[in-house]
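Colleague: Dropping the structure in here first, questions after.
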Amino acid sequence: MAEAASCARKGTKYAEGTQPFTVLIEGNIGSGKTTYLNHFEKYKNDICLLTEPVEKWRNVNGVNLLELMYKDPKKWAMPFQSYVTLTMLQSHTAPTNKKLKIMERSIFSARYCFVENMRRNGSLEQGMYNTLEEWYKFIEESIHVQADLIIYLRTSPEVAYERIRQRARSEESCVPLKYLQELHELHEDWLIHQRRPQSCKVLVLDADLNLENIGTEYQRSESSIFDAISSNQQPSPVLVSPSKRQRVAR
């Protein structure tokens with residue numbers, strides 16, 4: 001982080017000007033982020049695709065931090081979120097010669113959704129939360145995190161819960177519906193109600209749809225991304241699937 005601090009003193013940010021047009025894929029656990037990312041595999045020669053670094057969280061020199069966090073959040077929430085911050089920052093600043101980078105989640109959702117939820121439910125003591133906030137402030141001031149468009153895979157907690165049950169990841173076996181409901185509200189506050197700072201536009205997709213019917217939503221977002229790149233402009237502020245418009249209006 002010394003290089004980042006040096007850049008900050010010079011009035012520039014570390015990694016500034018090094019990243020292409022960057023799209024962040026956001027949504028609850030079980031919202032279909034990895035499936036969405038797989039949709040762009042056909043463009044892998046032109047796009048830098050970065051999945052959420054879950055495998056790193058599962059193996060920190062032989063330690064499964066993700067599993068430990070779910071089993072004993074009071075003890076492991078702080079080290080887990082510290083490592084999440086590091087690994088997400090590595091993805092944000094990873095060099096690429098591609099014209100487009102698409103990332104599964106970001107340092108923003110870690111801060112505004114997961115860390116905030118841990119503070120609210122008591123998994124993070126106030127001192128722990130304050131420490132993480134200081135890290136986020138340092139990153140915000142010193143390191144450039146490219147974000148041109150957020151794709152929000154908007155999913156009801158009940159649908160997300162059923163998908164989690166079906167995929168049966170061992171670490172997620174203890175995830176209750178209430179936890180997904182809490183995360184859903186935090187995503188809504190951030191991406192729909194805009195109660196958190198936003199540096200880019202948001203495209204909202206109806207991710208409750210099953211695989212047979214969600215292709216239209218994928219195609220809509222794909223067109224929006226490539227149109228924005230070709231015109232060097234960002235899409236309209238909040239583009240919402242027709243089936244979701246009434247919910248956003250409330």
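Each residue, glycine too, has its Cβ placed from N, Cα and C.
According to Swiss-Prot, the protein carries these features:
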{"type": "BINDING", "residues": "Gly27, Asn28, Ile29, Gly30, Ser31, Gly32, Lys33, Thr34, Thr35", "note": "ATP binding site"}
{"type": "MUTAGEN", "residues": "Asn45 to Asp", "note": "Reduces enzyme activity towards dA, dG, dT and dC about 5-fold"}
{"type": "BINDING", "residues": "Glu52, Tyr70, Gln81, Arg105, Glu172", "note": "substrate binding site"}
{"type": "MUTAGEN", "residues": "Asn64 to Asp", "note": "Reduces enzyme activity towards dT and dC about 500-fold. Reduces enzyme activity towards dG about 3900-fold. Reduces enzyme activity towards dA about 900-fold"}
{"type": "ACT_SITE", "residues": "Glu104", "note": "active site, proton acceptor"}
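Give me the local environment of each listed feature.
Modeller: Other C-beta atoms found within 10 angstroms of the C-beta of Lys33 (ATP binding site) number 22, with every protein chain shown included.
Cβ neighbours of Asn45 (mutagenesis position) (same chain, under 8 Å, six or more residues apart in sequence): none. The DSSP secondary structure for Asn45 (mutagenesis position) is coil.
Neighbour density for Tyr70 (substrate binding site): within 10 A of its CB lie 20 other CB atoms from the protein chains shown. DSSP assigns Tyr70 (substrate binding site) to a helix in the three-state reduction.
Mapped onto three states, the DSSP output places Asn64 (mutagenesis position) in coil. Neighbour list (Asn64 (mutagenesis position), Cβ cut-off 8 Å, at least 6 residues apart, same chain): Trp57, Arg58, Glu171.
A C-beta separation below 8 Å, combined with a sequence spacing of at least six in one chain, links Glu104 (active site, proton acceptor) to Ile25, Lys33, Thr34, Leu37, Leu50, Thr51, Glu52.
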Colleague: List, in sequence order, the same-chain residues at least six positions removed whose CB sits under 8 Å from that of Thr35 (ATP binding site)?
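Modeller: The answer is Leu211.
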Colleague: Other than its own, how many Cβ atoms are within 10 Å of the Cβ belonging to Ser31 (ATP binding site)?
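Modeller: A 10 Å sphere around the Cβ of Ser31 (ATP binding site) contains 27 other Cβ atoms.
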Colleague: Just the number: how many Å between the Cα atoms of Gln81 (substrate binding site) and Ile29 (ATP binding site)?
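Modeller: Ile29 (ATP binding site) has its Cα 16 Å from the Cα of Gln81 (substrate binding site).
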Colleague: Hey, what's the Cβ neighbour count for Arg105 (substrate binding site) at 10 Å?
Modeller: 22
